[in-house]
Amino acid sequence: MALPIIVKWGGQEYSVTTLSEDDTVLDLKQFLKTLTGVLPERQKLLGLKVKGKPAENDVKLGALKLKPNTKIMMMGTREESLEDVLGPPPDNDDVVNDFDIEDEVVEVENREENLLKISRRVKEYKVEILNPPREGKKLLVLDVDYTLFDHRSCAETGVELMRPYLHEFLTSAYEDYDIVIWSATNMKWIEAKMKELGVSTNANYKITFMLDSAAMITVHTPRRGLIDVKPLGVIWGKFSEFYSKKNTIMFDDIGRNFLMNPQNGLKIRPFMKAHLNRDKDKELLKLTQYLKEIAKLDDFLDLNHKYWERYLSKKQGQ
């Protein structure tokens, strides 16, 4: 019986339709080699487990109880020259085509149709609380791709693509902020990424909850047409006793994602080409200090996060 599987690797999805339940995990890896060029011994397939343990190569696919078109994430690097591995990743339209949001804010932020969409998300979107909100803490909302790790470069493990100082950053932030992850992908991939990076299991901090693309809304802008955004109003509507405009900050490498809440957004520099930039990227180290400084404030509304480095430099010079 044919068992169609979808494998995600290097920012692309590959459809596997020629294997059956009698084929083995090694057969799957051999087939993926023809699609991706990654040798079987270099492949790590996330989510293929038997009795809670990673499936060995000789395990038959039928024993994994996979549903048709199950999506699997693959980690692994091609056997190619280091120069090729370090080459530029595919163009990311979200980064290249991002635009300055300031001109569009007035027309979008308070439009009734957009506020109604947020109200629907507040009512209908189900949030799985991983750790209860803490009284008196501020809120830090974090994007994933290009913010916390480089999701386009190739590597054997997610840790190789992790942004430098990630765990130190989250540990420090957790002292003053509840931490929420919000990615424009689906929850399965978010959970897999957080597990691979060691975020969801770290003992030094806790994630309050995670949001996926289903919590986003589509808005119409005069110049850019329809775009998807991350409205913080969804969080504020669901957790109004804890979070508001006054105590929330959101990091994202794509400025338009906080088009509905520009006052609360900080556009972080994207972390790309991890192999080249791992030793040079200090963004999270500096932002750790910024979060610590503004945590002293009762109200974030007087801040302009666009100039966060200037603010930090001024405070540290006092």
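Cβ coordinates come from backbone N, Cα and C, glycine included.
Every position carries its original residue.
Here Swiss-Prot flags 3-81 as domain 'Ubiquitin-like', drawing on sequence analysis.
Quoted from Swiss-Prot, the note on mutagenesis experiment G10 to E is: No effect on proteasome binding or nuclear localization. The secondary structure of G10 (mutagenesis position), as reduced to three states from DSSP, is coil rather than helix or strand.
For L46 (mutagenesis position), the same-chain residues lying six or more positions away in sequence with a CB closer than 8 A to its CB are I72, M73, M74, M75, A192, E196. In Swiss-Prot, a published mutagenesis experiment is listed as L46 to A, annotated No effect on proteasome binding or nuclear localization.
For the published mutagenesis K49 to E, Swiss-Prot gives the following note: Loss of binding to PSMD2 and PSMC2, and loss of inhibitory effect on proteasome activity; when associated with E-51. Within 10 Å of the Cβ of K49 (mutagenesis position) there are 13 other Cβ atoms, across all protein chains.
For K51 (mutagenesis position), no same-chain residue 6+ apart in sequence has a C-beta under 8 angstroms from its C-beta. Looking at Swiss-Prot, you'll find the mutagenesis K51 to E noted as follows: Loss of binding to PSMD2 and PSMC2, and loss of inhibitory effect on proteasome activity; when associated with E-49.
Residues annotated as domain 'FCP1 homology' in Swiss-Prot: 133-294.
Among the mutagenesis entries in Swiss-Prot is D143 to A, noted as: Loss of catalytic activity. No effect on interaction with 19S regulatory particle but loss of catalytic activity; when associated with A-145. DSSP assigns D143 (mutagenesis position) to coil, not to a helix or a strand.
For D145 (mutagenesis position), other Cβ atoms within 10 Å of its Cβ number 24. Residues or ranges marked as Mg(2+) binding site by Swiss-Prot: D143, D145, D253.
Among the sequence features in Swiss-Prot, the mutagenesis site D145 to A is noted as follows: No effect on interaction with 19S regulatory particle but loss of catalytic activity; when associated with A-143.
Reported as a whole number, the C-alpha separation between D143 (mutagenesis position) and D253 (Mg(2+) binding site) equals 8 Å. Same-chain residues that are not part of D143, D145, D253 yet have a Cβ within 8 Å of the Cβ center of the Mg(2+) site turn out to be V144, Y146, T147, L148, S183, D252, I254, I268, P270. Taking the C-alpha atom of D145 (mutagenesis position) as reference, the shortest distance to any of the recorded positions G10, K49, D253 belongs to D253. When the Cα atoms are compared, G10 (mutagenesis position) and D253 (Mg(2+) binding site) turn out to be 19 Å apart. Residues belonging to the domain 'FCP1 homology' (133-294) score a mean pLDDT of 89 in the model.
Taking the Cα atom of each, D253 (Mg(2+) binding site) and K49 (mutagenesis position) are about 34 angstrom apart. Annotation note: K49 (mutagenesis position) sits in a strand segment as assigned by DSSP.
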